[in-house]
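First comes the structure, then the notes that go with it.
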Amino acid sequence: MGQTALARGSSSTPTSQALYSDFSPPEGLEELLSAPPPDLVAQRHHGWNPKDCSENIDVKEGGLCFERRPVAQSTDGVRGKRGYSRGLHAWEISWPLEQRGTHAVVGVATALAPLQADHYAALLGSNSESWGWDIGRGKLYHQSKGLEAPQYPAGPQGEQLVVPERLLVVLDMEEGTLGYSIGGTYLGPAFRGLKGRTLYPSVSAVWGQCQVRIRYMGERRVEEPQSLLHLSRLCVRHALGDTRLGQISTLPLPPAMKRYLLYK
């Protein structure tokens, strides 16, 4: 199977990424990422919650970013403002590599998951109320103290994927899965069995003064009908490929059709 490329993913693709098996992304993800991103108001509406975070975290820019204070022997978490129980959702996390430290965990949590611990740990995923991927160690955590945590994505023995600054979190509440995408490639489901819950974007951090950004990419619901016009646009864009979308303006098409193909 060839690599499953997705639109609007991170442009930084590690060379080791090709060593990992790829998976078909959740139904509707390509369409979600091909659409214009939500405006700034909507992104803040789905951003970090200043009222639902550790006391050592300062939420900034209306929810688009948080900064962890330099407190020793503390792990600190934050939840998003919106919880999701239906539909397909995707959001981008930006976390500089030099600001991750020993435990940098990205995932989802219920409203009951703890947001602070008096030691350094993978807080997100430490109990039954949260699920997380440690993007430094490449380990998955759920009800875990870190012992025998599975590697994600599964690859050649001893080979660990270097996670770039930007990664995409993909939560499919229709199928009950949580997965991740980097460099435009979906890495497959990391967790299953999430149906019936309300889950919030979440991270836990240990690095003093780290700044972690969130950018909500949108939502798709299974009951949303897809028009023939919309499906035709997807086919044309897929046939051109990301590298040739700039040539749409040169095609012998009416101006209105060109604008539609470019989501203008």
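Just so you know, glycine gets a Cβ as well, placed from its N, Cα and C.
Source: prediction; values computed, not measured.
Residues annotated as domain 'B30.2/SPRY' in Swiss-Prot: 26-221.
The annotation domain 'SOCS box' is assigned in Swiss-Prot to 222-264 on the grounds of sequence analysis.
Same-chain residues at least 6 positions away in sequence with a Cβ under 8 Å from that of TYR120 (mutagenesis position) are, in sequence order, GLN73, SER74, THR75, GLY101, THR102, HIS103, VAL206. Listed in Swiss-Prot is the mutagenesis experiment TYR120 to Phe, annotated as follows: Loss of interaction with NOS2.
Here Swiss-Prot notes a mutagenesis experiment, TYR120 to Ala, with the remark: Loss of interaction with PARW. No effect on interaction with MET. Loss of interaction with NOS2.
According to its DSSP assignment, THR198 (mutagenesis position) is coil. Under a cutoff of 8 A between CB atoms, and with a sequence separation of 6+ in the same chain, the neighbours of THR198 (mutagenesis position) are GLY83, TYR84, SER85, THR110, ALA111. Record note (Swiss-Prot), mutagenesis THR198 to Ala: No loss of interaction with PAWR. The unchanged residue is displayed.
In Swiss-Prot, a mutagenesis experiment is listed as VAL206 to Ala, annotated with the note Loss of interaction with PARW. No effect on interaction with MET. Loss of interaction with NOS2. Under DSSP, VAL206 (mutagenesis position) is assigned to coil, being neither helix nor strand in the three-state scheme.
Quoting Swiss-Prot on the mutagenesis of TRP207 to Ala: Significant loss of interaction with NOS2. Shown in sequence order, ARG68, GLN99, ARG100, GLY101, ALA104 are the residues of the chain, 6+ apart in sequence, with a C-beta less than 8 angstroms from the C-beta of TRP207 (mutagenesis position).
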